[in-house]
Amino acid sequence: MILELDCGNSLIKWRVIEGAARSVAGGLAESDDALVEQLTSQQALPVRACRLVSVRSEQETSQLVARLEQLFPVSALVASSGKQLAGVRNGYLDYQRLGLDRWLALVAAHHLAKKACLVIDLGTAVTSDLVAADGVHLGGYICPGMTLMRSQLRTHTRRIRYDDAEARRALASLQPGQATAEAVERGCLLMLRGFVREQYAMACELLGPDCEIFLTGGDAELVRDELAGARIMPDLVFVGLALACPIE
């Protein structure tokens with residue numbers, strides 16, 4: 001069995017797979033301590049290998065790797081940046097500046113689609129990347145996600161105060177808000193959907209209307225109605241991780 005981890009800005013996503021990437025366990029952790037606590041309950045699983053992708057600092061990643069190697073008898077593989085992987089060419093002028101999670105997601109998408117594709121990852125930040133049919137990464141965009149937009153309004157606007165339960169209820173409709181939570185949540189979601197629509201229009205122009213659309217990240221479901229033909233793949237980064245860090 002293989003332990004896989006995607007260490008993002010806010011959360012650590014993990015899963016244990018066997019065979020053809022069949023998941024036998026998994027979860028989300030808000031900190032290294034929470035992750036270790038979750039994984040401790042899985043120590044009975046015969047984990048023989050570990051691979052991870054991290055957007056954290058090198059020091060933070062090294063500390064996490066050390067803790068993982070104490071939990072399981074493994075030597076963890078850590079994905080690194082590259083100019084090229086699996087037929088995809090990194091489009092950044094300084095390839096090392098492209099976030100590793102973005103890189104693995106767009107590589108995975110092209111590997112699965114075998115044609116031009118648009119990849120939108122809706123997490124704390126929202127990223128969009130365009131990949132041509134020949135594997136050339138054209139570049140992409142970054143904007144705040146729902147969580148960031150919401151937190152910035154709460155932080156910098158004194159009279160905006162509401163809890164997460166109110167936020168969830170507010171998204172039951174997109175009618176004009178009649179309370180602060182409704183106005184903020186629906187306004188942010190409409191901005192997010194507008195961004196997604198614009199990305200699709202740009203992809204059709206640059207890549208052609210038959211390009212494949214991939215949605216991933218925690219808020220992908222919030223925009224799926226905007227792109228009826230999109231493939232929603234929560235584990236897209238893990239597909240790319242397997243390409244970057246193959247294990248026999």
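Cβ coordinates come from backbone N, Cα and C, glycine included.
At each noted site, the model still has the original residue.
Secondary structure at Asp101 (mutagenesis position), taken from DSSP and collapsed to helix, strand or coil, is helix. Of all Cβ atoms in the shown protein chains, 26 besides its own fall within 10 Å of the Cβ of Asp101 (mutagenesis position). According to Swiss-Prot, the active site, proton acceptor annotation covers Asp101, on the basis of sequence analysis.
If you draw a 10 Å sphere around the CB of Thr124 (ATP binding site), it holds 17 other CB atoms from the protein chains shown. The ATP binding site annotation in Swiss-Prot covers Asp6, Cys7, Gly8, Asn9, Ser10, Leu11, Ile12, Lys13, Thr124.
If you look up Swiss-Prot, you'll see Tyr92, Gly99, Leu100, Asp101, Arg102, Thr180 marked as substrate binding site.
Asp121 (mutagenesis position) falls within a strand segment according to DSSP. Residues or ranges marked as K(+) binding site by Swiss-Prot: Asp121.
Asn9 (mutagenesis position) carries neither a helix nor a strand DSSP state and counts as coil. Using a 10 Å Cβ-Cβ cutoff, Asn9 (mutagenesis position) registers 14 neighbours. Where Swiss-Prot documents Asn9 to Gly as a mutagenesis experiment, the accompanying text is: 96-fold reduction in activity.
Taking a C-beta cut-off of under 8 angstroms and a sequence separation of 6 or more, Lys13 (mutagenesis position) has the following same-chain neighbours: Leu5, Asp6, Gly26, Gly27, Leu28, Val237. Quoting Swiss-Prot on the mutagenesis of Lys13 to Ala: 7-fold reduction in activity.
Record note (Swiss-Prot), mutagenesis Asp101 to Ala: 5-fold reduction in activity. The unchanged residue is displayed.
Here Swiss-Prot describes Asp121 to Ala as a published mutagenesis experiment; the accompanying note says: Loss of activity. Long-range Cβ contacts of Asp121 (mutagenesis position) within its own chain (separation 6+, distance under 8 Å): Asp101, Arg102, Ala105, Thr127, Ser128, Thr216, Gly217, Leu236.
Long-range neighbours of His156 (mutagenesis position) (same chain, six or more residues apart, CB within less than 8 Å of its CB): none. For the mutagenesis result His156 to Ala, the note given in Swiss-Prot is No change in activity.
Take the CB of Thr157 (mutagenesis position) and look out to 10 A: across all protein chains shown you find 11 other CB atoms. In three-state terms derived from DSSP, Thr157 (mutagenesis position) belongs to neither a helical nor a strand segment and is classed as coil. Among the mutagenesis experiments that Swiss-Prot reports, Thr157 to Ala is described with the note: 2.5-fold reduction in activity.
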Margin query: Is it possible to get the count of other C-beta atoms within 10 angstroms of the C-beta of Gly8 (ATP binding site)?
Written below: 22
Next item on the list: Measuring Cα to Cα, tell me the gap between Ser10 (ATP binding site) and Thr180 (substrate binding site) in whole angstrom.
Entry: 26
Notebook entry, point to check: Which of these binding-site residues has the least crowded Cβ, counting other Cβ atoms within 10 Å: Ser10, Leu100?
Noted result: Ser10
Item checked: Cα-to-Cα gap, Asn9 (mutagenesis position) vs Tyr92 (substrate binding site), nearest whole Å -> 21
Notebook entry, point to check: Of all the Cα pairs drawn from Asp6, Cys7, Gly8, Asn9, Ser10, Leu11, Ile12, Lys13, Thr124, the residues the record ties to ATP, which distance is largest, in Å?
Noted result: 14
